[in-house]
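Just below is one structure, and these are the notes that go with it.
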Amino acid sequence: MLAFAARTVVKPLGLLKPSSLMKVSGRFKAHQDALPRLPVPPLQQSLDYYLKALQPIVSEEEWAHTKQLVDEFQTSGGVGERLQKGLERRAKKMENWLSEWWLKTAYLQFRQPVVIYSSPGVILPKQDFVDLQGQLRFAAKLIEGVLDFKSMIDNETLPVEFLGGQPLCMNQYYQILSSCRVPGPKQDSVVNFLKSKRPPTHITVVHNYQFFELDVYHSDGTPLTSDQIFVQLEKIWNSSLQSNKEPVGILTSNHRNTWAKAYNNLIKDKVNRESVNSIQKSIFTVCLDKQVPRVSDDVYRNHVAGQMLHGGGSKFNSGNRWFDKTLQFIVAEDGSCGMVYEHAAAEGPPIVALVDHVMEYTKKPELVRSPMVPLPMPKKLRFNITPEIKNDIEKAKQNLSIMIQDLDIMMLTFHHFGKDFPKSEKLSPDAFIQVALQLAYYRIYGQACATYESASLRMFHLGRTDTIRSASIDSLAFVKGMGDSTVPEQQKVELLRKAVQAHRAYTDRAIRGEAFDRHLLGLKLQAIEDLVSMPDIFMDTSYAIAMHFNLSTSQVPAKTDCVMFFGPVVPDGYGICYNPMEAHINFSVSAYNSCAETNAARMAHYLEKALLDMRTLLQNHPRAKL
């Protein structure tokens, strides 16, 4: 069970005005308290939607068997009704009946490494510096931009986001700074110091696998300027010219149980414990990377994506990370930059809103040179490495190397059109892209598959995500019709429009809390909590097929010309993320090399062809002008 690619369909914030210095106390709480609570959908409604979603992905025999199980489950006075009542009681007692369960199930109890399997990476536009000065100047400006965004969070002046005219829960913005995941033997935890009595005033900077604590506020509480931060980054760079022989950070890339053991080992030592505490408490991390290995232009972006997602291995930049840290910004010597974030705290949109703000901020000219004041030397974080820890580091290096070699990742910039074309056809760009994904997959494999697209539940207090299931009866009818020469072109157009509209309708239901995936998960977890034997519908082949997402997808729109990416959630699947810009679309496609049936470049090729064929179909049969 993976971080379920929980990434969402939300309008980006746009550039926020430089933050007001006036603190608006209580505004955040008042806004949050006014949000509706997440409803528990009616049982029969969810089960009907479940049966409908199974039709394109399971055989007729399997479907008929599941229909029987569903009927038994929802008999009057039966187990389904009992579990539903339990969920409804839970919903009355809690601020959000799902959020705590979801955090545990999707993230904290997930035992695979966070690297590749859970934490998304982001590629930002390549910067035009090519030397150390440029790298440090840009990093300093980026840090100043994040602190500017942070002041809006601190002062509660962050503009509220809206979706379909409804205000959204802003809680995730309060989770992404000064927070960190902590490994545990069976379940991890997340620590957050933003609201502590003495909130942290430092960030972590990593260079040559060495960690530094850099104070970014003066004693009077004002933030350092980018000029002042630049001077501090130079000091860090000059005091870490050689790579650390023991890249402690690489331990965070391991399987969670393995890392939990190594972590307990590591923090037995007081010096190590203090260093780890400093990293966990820091506002965020900045990784000053070596340049990405030189490769031809067409694969350069794929290499950069790897650097952002996993660091490229122990010979490159993987030791320059603390993967448990919620936010890590990465700036390399050659101008490539981006970030990786730990997924437990938030979905993509709050991260992208921060990125949009920061990238816009980095373009602002320095109007005044700030006065040079004497600043203390940034503190180097020391680690005492025992033979046992050294051995743990070696094992982590080997495991990471295997994971990296298995990842097949491809960046695609689709130049032919952007969201402008579907909009001109009065079609939702997101739904249009999702139907193209269905067409691409069907053309390769000759069948539909369980497809996950993340839907935001942020209309509700503490809402995270639910699932939009893109493989539908209507999408299957379209992709079959598209390959059938006996189907008239005009009918193909109608099938396409119907498939896009069906996806749009599912999306609208999902963001209103009426999708069935989280509801079924809730019923399953309620059964575990009530210690009743697991109902048959959850032990059924159809349920296993429905939860095996061969396509795990997400739209993460941004104003910045960037794209997010993540690994597939199943061994024989794809991870696909996209940012539809006005006249082009940024895609990322990932697969695993260990699966002979999947190939990221092939999927990207078929996706491009599907989008072009759908455009041609619509252009050849224009809608009648009303």
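In case you wondered, yes, glycine gets a Cβ from its N, Cα and C as well.
Heads up, this one's the original sequence, none of the swaps are in it.
Look at Swiss-Prot and you will find H343 tagged as active site, proton acceptor. In the three-state DSSP scheme, H343 (active site, proton acceptor) falls into the coil class.
Non-local contacts of K426 (CoA binding site) by the CB criterion (under 8 A, 6+ apart in sequence, same chain) comprise R623. According to DSSP, K426 (CoA binding site) sits in a coil region rather than a helix or strand. If you look up Swiss-Prot, you'll see K419, K423, S424, E425, K426, L427, S428, P429, D430, S456, R504, Q555 marked as CoA binding site.
If you look up Swiss-Prot, you'll see Y452, S454, T465 marked as (R)-carnitine binding site.
Here the residue is the original one, while Swiss-Prot reports the published mutagenesis M564 to A with the comment Lowers activity towards short-chain fatty acids. For M564 (mutagenesis position), other Cβ atoms within 10 Å of its Cβ number 29.
Quoted from Swiss-Prot, the note on mutagenesis experiment M564 to G is: Lowers activity towards short-chain fatty acids. Strong increase in activity towards medium chain fatty acids.
Residues within less than 8 Å, Cβ to Cβ, of F565 (mutagenesis position) and separated from it by at least 6 positions along the same chain comprise P120, G121, V122, I123, A305, M308, L309, I409, M411, G575, C577, S588, S590. Under mutagenesis, Swiss-Prot gives F565 to A with this note: Increases activity towards short-chain fatty acids.
Of all Cα pairs drawn from K419, K423, S424, E425, K426, L427, S428, P429, D430, S456, R504, Q555, which the record names as binding CoA, the longest spans 25 Å. With the fewest other C-beta atoms within 10 Å around its C-beta, S424 stands out among the binding-site residues S424, S428, S454. Comparing local CB density within 10 A for the recorded positions H343, K419, R504, the maximum falls on H343. Residues listed for (R)-carnitine, Y452, S454, T465, cover a largest CA to CA span of 11 Å. K419 (CoA binding site) falls within neither a helix nor a strand when secondary structure is assigned with DSSP, and so counts as coil.
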